[in-house]
Amino acid sequence: MERPRAPPSPLNDAESLSERRSLEIFNPSSGKETHGSTSSSSKPPLDGNNKGSSSKWMEFQDSAKITERTAEWGLSAVKPDSGDDGISFKLSSEVERSKNMSRRSSEESTSSESGAFPRVSQELKTALSTLQQTFVVSDATQPHCPIVYASSGFFTMTGYSSKEIVGRNCRFLQGPDTDKNEVAKIRDCVKNGKSYCGRLLNYKKDGTPFWNLLTVTPIKDDQGNTIKFIGMQVEVSKYTEGVNDKALRPNGLSKSLIRYDARQKEKALDSITEVVQTIRHRKSQVQESVSNDTMVKPDSSTTPTPGRQTRQSDEASKSFRTPGRVSTPTGSKLKSSNNRHEDLLRMEPEELMLSTEVIGQRDSWDLSDRERDIRQGIDLATTLERIEKNFVISDPRLPDNPIIFASDSFLELTEYSREEILGRNCRFLQGPETDQATVQKIRDAIRDQREITVQLINYTKSGKKFWNLFHLQPMRDQKGELQYFIGVQLDGSDHVEPLQNRLSERTEMQSSKLVKATATNVDEAVRELPDANTRPEDLWAAHSKPVYPLPHNKESTSWKAIKKIQASGETVGLHHFKPIKPLGSGDTGSVHLVELKGTGELYAMKAMEKTMMLNRNKAHRACIEREIISLLDHPFLPTLYASFQTSTHVCLITDFCPGGELFALLDRQPMKILTEDSARFYAAEVVIGLEYLHCLGIVYRDLKPENILLKKDGHIVLADFDLSFMTTCTPQLIIPAAPSKRRRSKSQPLPTFVAEPSTQSNSFVGTEEYIAPEIITGAGHTSAIDWWALGILLYEMLYGRTPFRGKNRQKTFANILHKDLTFPSSIPVSLVGRQLINTLLNRDPSSRLGSKGGANEIKQHAFFRGINWPLIRGMSPPPLDAPLSIIEKDPNAKDIKWEDDGVLVNSTDLDIDLF
């Protein structure tokens, strides 16, 4: 018997309307359907014609650019009602629900045969209807895993109706050119209850093929049995390289400068996490959707976080500190989980930081489930990919000078997909009215390897013509040989002089400066990447270079053991080391505890799989890390003892830190926090480590407890430099002004040494909770992002959590940009401690503590009073509630070899581990 539909609540007609319009496919035998209205929004094409002054990457010239960039991370701009000139932001999902609830197209199917397929509860239906993702839910307990729920986006994307898909397996999307190997992978994952993420060619109802980035993940019950599968689809036809991902150069590397599948997979994995958590915590999601109507306004003094506020009792505040982290004995972050975030406490803003109030926060229902996922470093875009201008890069060393990179803005301007552009020559933009004499000038410039700026008529894919101010610029390598051509386009259609039928001289002059500046920025950005024409053996050549000791550590027992091998004429390699145990894994590889055979000396070995590094655009990251570590000679930074490569991996041999990670140390504390004395000690050593890095021109970019290792004596070592940025640094000695004669004292103020990296970067890298605002907005960042991360680190050490964490990446980024900084009143922290955090977490990087005077500004803060900076190496770490746990070699452990299964893990793809 069919369960009657609950009547709409008189208290919330909007919620009732949302429930009726949400897509429901639970009674598949119905012959009656109700089709709701559908609408879709598309991003307006970028013409690249920005006005006004231009920043280095020419992003955010006006509010439209801000809106466009923030929209990529789930935020929508809202014009204020009053005369305020600012822009308010709220999550896109909230804007969509409040502006037009019919956007969630409705299709219902009812039937008297209620037992045909398992029902999904009304509560779950309501929760799922709040999501913006395109996905289906299948019943894993039934043969062929029939679909029992689909989001409205699935119908919009595929063109099918509920009657046509309910009860069916998703294979109806397959067609003649669907890769059978990918289909076999999906079947194997479904059969074994595993996850899958991959791109395959699917077909819409009308036969139109499209590239579908499919992510499948299981939902399991308490006994570990798979009961549902979520299949999330993302149409990536516009931006994927498509079949070009298999196009190779003569050197065996991809013709495309960037491998886009890896980018899209990382975003998809974060997106499906929200779907999974919605199913697992549907009650909280429904409650949040009802109360989530408060807008977030930048720099607002009012409550910034969406959600209903309810005061909590003291007992509730105590539950915040309930132990919940679980770590492996080695301190590895592989399988750690954290329940201490389940009841995050939200405080009202407090400008003077003298008192706080504890207020409940609704968006924290799934934070513990995301703990292990979001602590990994992310690498979402290089500086090159974030230049929002119309440009392409071609390689004249290949036949016909094909395009190997096309910006997203270029795709919008020309209406072509990336798959249609890569591998082609730019002449596809020509048409009937294209002046061939101008085209010949471009050909002559290519032949002569010189730059040229011209204007000509080009055509979009749909046949629309536009006036293109085109700038061609050659790019040469360090030897002066031609490497690439950079082609920048600017749509000048709105500035054509009718009588002359061309751009005016003034417009051409101004626009020429703009396209030339863009080409210069592209030239700088592309140099961060390895030369696409490099032979694979040359790409990893740096890892085969010998390593020699630097002055301060050359007499250590670790170096003496390595030097014995070098003295014998041998090259240090994998065969010299015996695997002991795995220590953990990061974004680019796995870390092993190893022993140098015959010496008893222990080291840490980081192994990175070559194919995975290439597929995920991380080859240059591995090379940068090797270069950086080879320069380090400091007690709070790792020492490189050797680097080498095998046929499949590149390896780095560095210090083994038996104290494990600071993350694990925090985890073991009864309250999951450190005392101020301990936090001060560790923060001080981090400051000194960062000061040394900045002096070398290195921006760390991934400071977090997982990357702070502890030596046996309790002192720190900063680890993992694969996300770091290396540039130049010009040290300065600032002489203080001499005091007046009247006030002259015996002690003269000492000069201040300041050394901060001088160049900006615009890569989108870091760890979600620690990323600085300027990285999210794409405004370009300097070493000031490390001081922001120091503020987050201090907050986590003192309060047991980070201040801006949200239930998903979009919400975390929204919080980082707009949420007021508050402090839990249930945990006493001194005023100077809160003041230091507040000045470090200044959203304006130019006003952030440390941005002008570097580490010296931070050292002088009152929080660090009592720290003897020159002698901090000799200090004993303050006592801890739970002492340091030392990782030791187990004498009874079974001997293992590198050839054994699972010892040197070959991770060739992105992993999904949501459960």
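Glycine is no exception: its Cβ is also placed from the backbone N, Cα and C atoms.
Substitutions noted, but not modelled.
Taken from Swiss-Prot, the feature ATP binding site covers Leu583, Gly584, Ser585, Gly586, Asp587, Thr588, Gly589, Ser590, Val591, Lys606.
Predicted-model confidence for the domain 'PAS 1' (120-193) is 88, expressed as mean pLDDT. The domain 'PAS 1' annotation in Swiss-Prot covers 120-193.
Under the heading domain 'PAC 2', Swiss-Prot lists 450-504, citing sequence analysis as support.
Positions annotated as domain 'Protein kinase' by Swiss-Prot, on the basis of sequence analysis: 577-864.
As a published mutagenesis entry, Cys170 to Ala appears in Swiss-Prot alongside the note: No effect on light-dependent autophosphorylation. Cβ environment of Cys170 (mutagenesis position): Val136, Ser138, Ile147, Gly231 lie under 8 Å away, each six or more residues apart in the same chain. Cys170 (mutagenesis position) carries a helical DSSP state (H, G or I).
With a cut-off of 8 Å between CB atoms and residues at least 6 apart in sequence, the same chain places Gln133, Thr134, Phe135, Leu214, Thr215, Val216, Ala268, Ser271, Ile272, Val275 near Met232 (mutagenesis position), listed in sequence order. Annotation of the mutagenesis experiment Met232 to Val in Swiss-Prot: Loss of dimerization.
As a published mutagenesis entry, Val392 to Thr appears in Swiss-Prot alongside the note: Red-shifted emitted light fluorescence (502 nm) but normal absorption (maximum at 447 nm); when associated with K-489. Val392 (mutagenesis position) falls within a strand when secondary structure is assigned with DSSP.
Mapped onto three states, the DSSP output places Gln489 (mutagenesis position) in strand. Quoted from Swiss-Prot, the note attached to the mutagenesis of Gln489 to Lys states: Blue-shifted light absorption (maximum at 441 nm) and emitted fluorescence (487 nm). Red-shifted light emitted fluorescence (502 nm) but normal absorption (maximum at 447 nm); when associated with T-392.
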Which listed residue (Gln489, Ser585) has most other Cβ within 10 Å, given these are recorded positions: Gln489
Secondary-structure category, per DSSP, in which Val591 (ATP binding site) falls: strand
Neighbouring C-beta atoms (10 Å sphere around the C-beta of Val591 (ATP binding site)): 21
Spatial neighbour of Gln489 (mutagenesis position) that is closest, considering only the binding-site residues Leu583, Ser585, Gly589, Val591 and their CA atoms: Gly589
Structural state census, the domain 'PAC 2' (450-504) (DSSP three-state): 3 helix, 34 strand, 18 coil
Other C-beta atoms that fall within 10 angstroms of the C-beta of Leu583 (ATP binding site): 25
DSSP helix/strand/coil residue counts for the domain 'PAS 1' (120-193): 34 helix, 9 strand, 31 coil
Nonlocal residues around Val392 (mutagenesis position), in sequence order (Cβ under 8 Å, 6 or more apart): Ile403, Phe405, Ala406, Ser407, Phe410, Ile421, Cys426, Ile486, Gly487, Gln489
